[in-house]
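A short worksheet on the structure shown next.
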Amino acid sequence: MGLRRWLRSACCCCPCRCLEEPARPEKEPLVSGNNPYSSFGATLERDDEKNLWSMPHDVSHTEADDDRILYNLIVIRNQQTKDSEEWQRLNYDIYTLRQIRREVRNRWRRILEDLGFQREADSLLSVTKLSTMSDSKNTRKAREMLLKLAEETSIFPASWELSERYLLVVDRLIALDAAEDFFKIASQMYPKKPGVPCLVDGQRKLHCLPFPSP
């Protein structure tokens, strides 16, 4: 089940405690000393060719659905004869998906910078397998906000499966009391436009790939 459907099923209005997840011990405190952002993304890779947005074979970054999709495409491509028709097709799909992922991340960064997080934007967006929710009590709110962003703005391409990493990013915004402001700016910068093809900024010639969750 894709993350979008999972979020829908989780964001019910029942009064039970089924959605409350047990608190897990933090491997890295989210707030440390006088700098509330210093520990966000403690394993942040600043080299674009090594981070989770372009190189999925880093073992820290193959657990999320979209990382596995990209990783599997690369594995299949590498099994083909280089420069063959199938190899070129897969290579183009890999390039397209990477560009889409980079553009989505850039959209989030632009909004964070507009909120005043110029120095903290990259670390706020950094997610690895060591990342955890800051507070299990925020889980429901983070799910609802992520769905709201997906359904009421165009910050994500319409046919793009929601990424688990952005649930953690939204959780961080909630911890900083910046989630609602983030949504307001996202609505202004990337308003929902019915009928507009799901092409990302700067990639008007690239086709949108309906990558399903594995």
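Each Cβ is built from the backbone N, Cα and C atoms, and glycine gets one as well.
Original residues only.
Among the mutagenesis experiments that Swiss-Prot reports, Gly2 to Ala is described with the note: No effect on location at the melanosome membrane.
Looking at Swiss-Prot, you'll find the mutagenesis Cys16 to Ser noted as follows: Loss of location at the melanosome membrane; when associated with 11-SSSS-14 and S-18.
Looking at Swiss-Prot, you'll find the mutagenesis Cys18 to Ser noted as follows: Loss of location at the melanosome membrane; when associated with 11-SSSS-14 and S-16.
DSSP assigns Tyr166 (mutagenesis position) to a helix in the three-state reduction. On its own chain, Tyr166 (mutagenesis position) has Trp108, Leu146, Leu149 as residues at least 6 apart in sequence with a Cβ closer than 8 Å to its own Cβ. Here the residue is the original one, but Swiss-Prot notes a mutagenesis experiment at this spot, Tyr166 to Ile: Loss of the ability to promote lysosome clustering at the center of the cell. No effect on location at lysosome membranes.
Under its mutagenesis annotations, Swiss-Prot gives Asp177 to Lys the following note: Mildly reduced ability to promote lysosome clustering at the center of the cell; when associated with K-180 and K-181. DSSP assigns Asp177 (mutagenesis position) to coil, not to a helix or a strand. Cβ neighbours of Asp177 (mutagenesis position) (same chain, under 8 Å, six or more residues apart in sequence): none.
For the mutagenesis experiment Glu180 to Lys, the note given by Swiss-Prot reads: Mildly reduced ability to promote lysosome clustering at the center of the cell; when associated with K-177 and K-181. Cβ contacts within 10 Å of Glu180 (mutagenesis position), excluding its own Cβ and spanning all protein chains shown: 10.
According to Swiss-Prot, the mutagenesis experiment Asp181 to Lys carries this note: Mildly reduced ability to promote lysosome clustering at the center of the cell; when associated with K-177 and K-180.
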Requested in this report: For Asp181 (mutagenesis position), write down the residues of its own chain that are at least 6 apart in sequence and whose Cβ falls under 8 Å from its Cβ; none is a fine answer.
Outcome: Leu115
